[in-house]
Amino acid sequence: MPSMLERISKNLVKEIGSKDLTPVKYLLSATKLRQFVILRKKKDSRSSFWEQSDYVPVEFSLNDILEPSSSVLETVVTGPFHFSDIMIQKHKADMGVNVGIEVSVSGEASVDHGCSLEFQIVTIPSPNLEDFQKRKLLDPEPSFLKECRRRGDNLYVVTEAVELINNTVLYDSSSVNILGKIALWITYGKGQGQGESLRVKKKALTLQKGMVMAYKRKQLVIKEKAILISDDDEQRTFQDEYEISEMVGYCAARSEGLLPSFHTISPTLFNASSNDMKLKPELFLTQQFLSGHLPKYEQVHILPVGRIEEPFWQNFKHLQEEVFQKIKTLAQLSKDVQDVMFYSILAMLRDRGALQDLMNMLELDSSGHLDGPGGAILKKLQQDSNHAWFNPKDPILYLLEAIMVLSDFQHDLLACSMEKRILLQQQELVRSILEPNFRYPWSIPFTLKPELLAPLQSEGLAITYGLLEECGLRMELDNPRSTWDVEAKMPLSALYGTLSLLQQLAEA
């Protein structure tokens, strides 16, 4: 289920009518996006079951990586425009049953959300982009660019932004009112009873003037000291990376195996020179070679003719195996390290920026300084010598990636779950939803098992239902029934991975 900000941003983009505009999902991004700001997109996810599709604003702009220029770059402002998006839904139902006992139930439900905002569209004209491309990269290359090169990131530039002109309040409220009556014939007459239940939920979010609701981007391509701002998203930012996809055509006639996906490979990854890979790329595409170098869930499987293997992303067992392997590695860390991780992640859950900073440091394999809870994790990892024979950062990054797939509201609920120590019960409940429905692309009704709901109790159940609702499932506290939605599969998978690894840390 999209957040309030994401829902309004998507509706605004539809109203503007531009397919190239990307709606903003997170509040943190809305505060950092500006014209010329550089965006970072990670190359691959560590999971086969979710992806990090968001473009993350970095703390730099084009001006920070290029040689200074005396020319003044202008922008074109279109607007102001006024946009109002208000939706009110009301539902009413009545039901009566008479099987010796007369029972009647009536209910009303209403949903009300929306906003009213003023915005303008700020665009960088093409001639200004051409002026940028005439400037050279700073020498020496900025350190953050070196970090992005090491990670294999793709970089983009914001060229158009939809900005708020005034402060705006987004609101969301829902209510459910249920009235029930019962009549029972007894020996001396008729007994009657009735009850009523009312549930109201309200949320509000204030957006500050200048925040960006949507944006357009172009690919940043770096060749030696020159830059290119391109409309082609298929290029790599750092052109010295070697693309395995470039080798596929050359190897097609020589190999009987098929790759499930393409991977960008740096020649140093396999201790091979770039010359070796260019001269004999087929040696690096054999099933035997890939089996030894790709993760288990990405390995190539060649079946005899006539046999069909179910795609791994449609089998819940593959997700379980993937998560289990990460838990097994995480469990090798000392209890002290796991304790620090648990409480540090708990402290960072309400700060998406802090989580992203920790991921950046871990991906760089850097011993650089980081303040706060993230720094505590890095320091503890450096002090601990029990992991000389395995890479402890892989399961940590896997956990952080899974957390980052979830919404800011889910982060709040996760923090409550960690404090109440109900992670195991939640993990079992999520598993009970995913396991029977994982392979189905259509809507299927399901009922949550009472024995899985009972241990959560009232407050824990409300927290858990909130986590499920944010994944895209329609949940009601008074009703264990819901309907499977394939759009909920990815966030539910990320939630399952998050709960599983956090539970390992909790019980260490």
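Counting starts with 1 at the first residue shown.
Just so it is clear, glycine is given a Cβ too, placed from its N, Cα and C backbone atoms.
Every residue here is the original one, so none of the noted swaps is modelled.
Under the heading of mutagenesis, Swiss-Prot lists L319 to D and annotates it as follows: Low spontaneous pyroptosis-inducing activity. L319 (mutagenesis position) falls within a helical segment according to DSSP. A C-beta separation below 8 Å, combined with a sequence spacing of at least six in one chain, links L319 (mutagenesis position) to F49, L434, F438, S493, Y496, G497.
Other Cβ atoms within 10 Å of the Cβ of Y398 (mutagenesis position) number 23 in total over all chains. As a published mutagenesis entry, Y398 to D appears in Swiss-Prot alongside the note: Low spontaneous pyroptosis-inducing activity.
In Swiss-Prot, a published mutagenesis experiment is listed as A402 to D, annotated Spontaneous pyroptosis-inducing activity. Sequence-distant contacts of A402 (mutagenesis position), defined as residues of its own chain at least six apart whose C-beta falls under 8 angstroms from its C-beta, comprise S47, W50, A494, L495, G497, T498, L501.
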